[in-house]
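Accompanying notes for the structure given below.
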Amino acid sequence: MGAQLSLVVQASPSIAIFSYIDVLEEVHYVSQLNSSRFLKTCKALDPNGEIVIKVFIKPKDQYSLRPFLQRIRAQSFKLGQLPHVLNYSKLIETNRAGYMIRQHLKNNLYDRLSLRPYLQDIELKFIAFQLLNALKDIHNLNIVHGDIKTENILVTSWNWCILTDFAAFIKPVYLPEDNPGEFLFYFDTSKRRTCYLAPERFNSKLYQDGKSNNGRLTKEMDIFSLGCVIAEIFAEGRPIFNLSQLFKYKSNSYDVNREFLMEEMNSTDLRNLVLDMIQLDPSKRLSCDELLNKYRGIFFPDYFYTFIYDYFRNLVTMTTSTPISDNTCTNSTLEDNVKLLDETTEKIYRDFSQICHCLDFPLIKDGGEIGSDPPILESYKIEIEISRFLNTNLYFPQNYHLVLQQFTKVSEKIKSVKEECALLFISYLSHSIRSIVSTATKLKNLELLAVFAQFVSDENKIDRVVPYFVCCFEDSDQDVQALSLLTLIQVLTSVRKLNQLNENIFVDYLLPRLKRLLISNRQNTNYLRIVFANCLSDLAIIINRFQEFTFAQHCNDNSMDNNTEIMESSTKYSAKLIQSVEDLTVSFLTDNDTYVKMALLQNILPLCKFFGRERTNDIILSHLITYLNDKDPALRVSLIQTISGISILLGTVTLEQYILPLLIQTITDSEELVVISVLQSLKSLFKTGLIRKKYYIDISKTTSPLLLHPNNWIRQFTLMIIIEIINKLSKAEVYCILYPIIRPFFEFDVEFNFKSMISCCKQPVSRSVYNLLCSWSVRASKSLFWKKIITNHVDSFGNNRIEFITKNYSSKNYGFNKRDTKSSSSLKGIKTSSTVYSHDNKEIPLTAEDRNWIDKFHIIGLTEKDIWKIVALRGYVIRTARVMAANPDFPYNNSNYRPLVQNSPPNLNLTNIMPRNIFFDVEFAEESTSEGQDSNLENQQIYKYDESEKDSNKLNINGSKQLSTVMDINGSLIFKNKSIATTTSNLKNVFVQLEPTSYHMHSPNHGLKDNANVKPERKVVVSNSYEGDVESIEKFLSTFKILPPLRDYKEFGPIQEIVRSPNMGNLRGKLIATLMENEPNSITSSAVSPGETPYLITGSDQGVIKIWNLKEIIVGEVYSSSLTYDCSSTVTQITMIPNFDAFAVSSKDGQIIVLKVNHYQQESEVKFLNCECIRKINLKNFGKNEYAVRMRAFVNEEKSLLVALTNLSRVIIFDIRTLERLQIIENSPRHGAVSSICIDEECCVLILGTTRGIIDIWDIRFNVLIRSWSFGDHAPITHVEVCQFYGKNSVIVVGGSSKTFLTIWNFVKGHCQYAFINSDEQPSMEHFLPIEKGLEELNFCGIRSLNALSTISVSNDKILLTDEATSSIVMFSLNELSSSKAVISPSRFSDVFIPTQVTANLTMLLRKMKRTSTHSVDDSLYHHDIINSISTCEVDETPLLVACDNSGLIGIFQ
């Protein structure tokens, strides 16, 4: 712009700089970035974000910038294609100034060097590598930058470098050596006096000769400047030259190697790299390409060249756009780029196996060696095995396994891990996580960060990864919050070293954030709190370990004199930590949600260890013992399963005073699973020796009656406890003390081991006996059997002993002894009826009431000699039953009761409430609102197709007419027509015709904008017989969706009579007609209406539907179509609506239309009027570019369904009546694309065949996949059809094996019944065994069978199919397999089929070729193109076969 420009430019502008910006359209001035005299740099906003504007204020109005701007524009256009360059996107000249505009980035390289976290060595190397590649690309375009410095190198948040502010046409090439003012004016805009210019650019002679602008910049000048930049970044921001040092260096009076490089750089390779770039002689400076080749594998790691750089360059190009021709920028907006980071994160996730291979991460192939080549895309799994709860599975598209280890262990073996190259990916992922839109992608990002964190040092784990996990605590999605918490703990678990800056990370940073996370989620769902509670103990372990690290470092770094100070600070820090963890623990212990408490209990032992014995007693145990009274038995079970471990930690005193008495009381819990857990815990405590001998006898007396309990687990654990006690006692103690207690419960004396004792235990009482005993204990009133004796005896746990009345005791105190008048009066009116004996031969008196109960026991199977068993269980049952009695939901009287872990549902008292029947009536609105009732009756009579309606007007016994027949549609009751109202004395069941209570608007044209040619929608009125005024009931009744059956919809026409399937056994294969009207357009689908007037429907790839009158064609009267309908798009499928003159058509534009064929009888001829569109829907409303490729229709009194398979392998089910979408079934993509479908005769089962040879069986009632299998060589399955001849559970499968025509399977049992082999060689039986496991791991056959079948048709016991290669048609006879034959074949060979019984369940039909004639075959009688569709029908009792091929030819065979 002129060598002497510095002399004429104003020292300061006459007006404020923002006034120059205001003249620009759609630009808002923000601030001024520098105060340079040459170019004023401002920050502004435009519609697409922040921009930088460099303003050149013209020294005079006539000063023209056009030649400069043209050259800058041409240069920017070339540079716009490079990912390392940020060019000027807009250049503007006004009469006062020139403007160069580009995008604004926050940081340049100079700023980044001083920001935390500081760049690591591998990142500095990668930045230098990027800059050399960027400069190489620029020089390859014959462009020179001219002003490379750290301020002109922009850096993204993940350290991708971008060169900007090219100065070749803006600033002078040469500067005077004696005037530093020129350098300050043009190049020292930051006023740091740092010089990056090559020494040869300071040349006074060339400057004075006027070549400062006309001189040519050289590539060597850029190399020198870049060498200065690389030296500065490795010197932690210290510049290699200022202006005076550069002059000294030029005069050889400054030794840069000794005075700078040796001081700042330890690496000899780095020093040599810089020296090769800053040589005084430009010719000795190496080019970028030479530098990269020379230092490959020496200074720059080899994986920079082979993988890393290219991979990140691809990521950059994914997030940017390339300018179109003649433009320097694109108009990409922020809205367009909102999901770009989602795409790049997904790419890293998909490419993880490739990343591991290229960086030598310890990736192990499942069943293979380290680093082996990946197989074809299947499944990839990473298992994190560092922490107890973090055995997380990450799924990637490769079949590999990664065992993550501590950094120190891996870095010793692998160079790339030691260099921490994973930091490059961590920088990218961590800075993108907050801008990711999709929750699923954000979860993948967290998983990747957790995995990559294992390959960086402990310091970088904390500084570079942990903050981003913590920032995800603020995310609105609980899945993200929970996974961020899990990954945080996982990463911290592997940390083994701490630096001084991170010593207080928990107190100052993590714990306050965790508390805030917990508080902020109080009002949300419990998922996060459950995860947090489960992780708390692991967090406590990490905190404890960090404390140990900190203390050890202080002891090593300080002298003994400072030990007191260290101890004090450590004590304060520990107190804060313990208090914070205590607050979190109490919060979880007192949480309102049971599952949060259970999650804490699952891993509470490390937390107890963290607090120590005293604090555990005060904080944890005091809360835990209250859980035994909780209503939720699952919580009680969790506590009891944990309590034995806590007991070991707390010791015998706490066990005997608190824990053991509570466990003994809990043996009588109402839930048997709780009792099992108690017995299991007692067994563990006995085994560890924590329970002293003084408790053995009382525990034996309490538990030994449980050997008669009906629960098998309770009996076994009771026996295990007895065996543990026996092992702890001496032989004398066993036989003198324990043996008398347990002997009654065994048949005979045995050895004291589990196997012997379990085999000779007395038979337990049955469940019905036990439940009746519980019921008796609660309901007993005048009973001596349950009468307890008041006693002051207590056992060793402080519980009162239970003693019952015996005959001796009652005789002494109640029956004959008059001294105890108080006790006698309490039994007044009670008379003994008989006695029973206990297991210790004591007589127990019974009252008459007791005797009645005993008789009940006899009735349910308890013999008289086994009555002692219920006597022995009295003490246990009376405690258990009292607990049950406190629970109003417990079913005492149900003899079939089986206890469950979960609480029983609320027991509503329905004793005096009778069920109420509510009837629904449904009719079309125009019928219900019409004034003339006669016309309604007429219409109803026209559409009476159900035989049950014929007797609907018969009189009942009382002479009144019966109500009309009620039918069941979708689980609700409706009337077929109105009847005269009746009265009855039972007001709960009266039906009265009410006014319409709700209108169900069902549009048959859902989702369409243009419905001009579609039948208008019809309103349906639904009324019910409810006469009450309870709002909740009325609201509930209004939720029922009731529709009339399809036969009541007039637009579908009258229902056809059931026409039997044609008898194809008489088919001879004679060609009687050839229709060529459709040539050369391919016929893609066809169908035949089987009614009284059979007609053929064909659809072509041009979207034309044609209707053909088969009767007239056979007679020879016409050979053209009767009707034509244009669908405007390729027809993919035609399917008939059963029992109606209507059919459904799907096309590639996403449309599904239902057409009705209108025709009438004129004398003996049938005249076709038109095709009327009665329903229409567009699948593009549900999915982009989606259309149906297969359809099936099903109609009965309850359902009218249209099942459509789309090109996206989704199955969509519609209601034919309204074309409303009912459900979507999405099959697993791992099973392959769905290629064929069929439904069973009850429309409950959907059968899918896939391109990977897998058969999937779905229950469409519950949208559940119930079975999948493959067989053979897994060839693609092209057709599946229901085979009713062999039963409702049989399905015909074409495909799966390249050796068969087809196979017939029982899809319920999953075995092959028949196999139709396409050769005379019998395959192995294993070929037809179902493979149900490991379907995703099978090697699938990607090609179809050589004898591929193009289409199939099933008619009763006949299966007709076409051979794609020969266009022959084969007919298999299921009734007589040996009579199967090729009915239409152009070959000189005939097929002979030989049935072979292989097993009782499998029959094979082998095909054998046999020459039939030596004469030539008349080719005109056969199809010469692929047959796309075949159909069968019967006209005047003559079976017909209609075949339509790819050339548009229709052949009719008789």
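In case you wondered, yes, glycine gets a Cβ from its N, Cα and C as well.
Just the original residues are modelled here, none of the noted substitutions.
Predicted, not measured: the structure shown is a model, and the values here were computed from it.
For G2 to A or W, Swiss-Prot lists a mutagenesis experiment annotated as follows: No myristoylation, but still membrane-association and normal activity.
Feature annotation from Swiss-Prot assigns domain 'Protein kinase' to 27-300; the stated evidence is sequence analysis.
Summarising the annotation, Swiss-Prot assigns ATP binding site to L33, N34, S35, S36, R37, F38, L39, K40, T41, K54. Here the Cβ of T41 (ATP binding site) has 18 other Cβ atoms within 10 Å, regardless of which shown protein chain they belong to.
Here Swiss-Prot notes a mutagenesis experiment, K54 to D, with the remark: Loss of activity. Around K54 (mutagenesis position), taking its Cβ as the centre, 20 other Cβ atoms fall within 10 Å, counting all chains.
For D147 (mutagenesis position), the same-chain residues 6+ apart in sequence whose C-beta sits under 8 angstroms from its C-beta are D165, F166, A167, K171, F187, Y196, S225. The mutagenesis experiment D147 to R is recorded by Swiss-Prot, whose note states: Loss of activity.
Here Swiss-Prot flags D147 as active site, proton acceptor, drawing on sequence analysis.
Among the mutagenesis experiments that Swiss-Prot reports, K149 to D is described with the note: Loss of activity. Cβ neighbour count for K149 (mutagenesis position) (all protein chains, 10 Å cutoff from its Cβ): 26. In the three-state DSSP assignment, the secondary structure recorded for K149 (mutagenesis position) is coil.
Other Cβ atoms within 10 Å of the Cβ of E151 (mutagenesis position), summed over all protein chains shown, number 19. Quoting Swiss-Prot on the mutagenesis of E151 to R: Modest effect on activity and normal CPY sorting.
Listed in Swiss-Prot as a mutagenesis experiment, E200 to R is described as follows: Loss of activity. No activation of VPS34 kinase activity. Taken residue by residue with DSSP, E200 (mutagenesis position) is part of a helix. There are 17 other CB atoms within 10 A of the CB of E200 (mutagenesis position), with all protein chains counted.
Listed in Swiss-Prot is the mutagenesis experiment R1261 to A or K, annotated as follows: Diminishes the interaction with GPA1. In the three-state DSSP scheme, R1261 (mutagenesis position) falls into the coil class. The local packing around R1261 (mutagenesis position), expressed as other Cβ atoms within 10 Å of its Cβ over all shown chains, amounts to 11.
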Cβ-centroid neighbourhood (8 Å) of the ATP site, L33, N34, S35, S36, R37, F38, L39, K40, T41, K54 excluded: Q32, V55, T189
Spatially closest candidate among L33, R37, L39, the listed binding-site residues, to R1261 (mutagenesis position) (Cα to Cα): L33
Length of the line joining the Cα atoms of L33 (ATP binding site) and E200 (mutagenesis position), in Å: 30
Rounded inter-Cα distance in Å - K54 (mutagenesis position), T41 (ATP binding site): 5
Cα-Cα distance maximum in Å, computed over every pair in L33, N34, S35, S36, R37, F38, L39, K40, T41, K54 that the record assigns to ATP: 13
Between S35 (ATP binding site) and E151 (mutagenesis position), the C-alpha gap once rounded to whole angstrom: 15
Least buried by Cβ count (within 10 Å) of the binding-site residues L33, L39: L33
Pairwise CA distance, E151 (mutagenesis position) versus L39 (ATP binding site), rounded so that it is a whole Å: 14
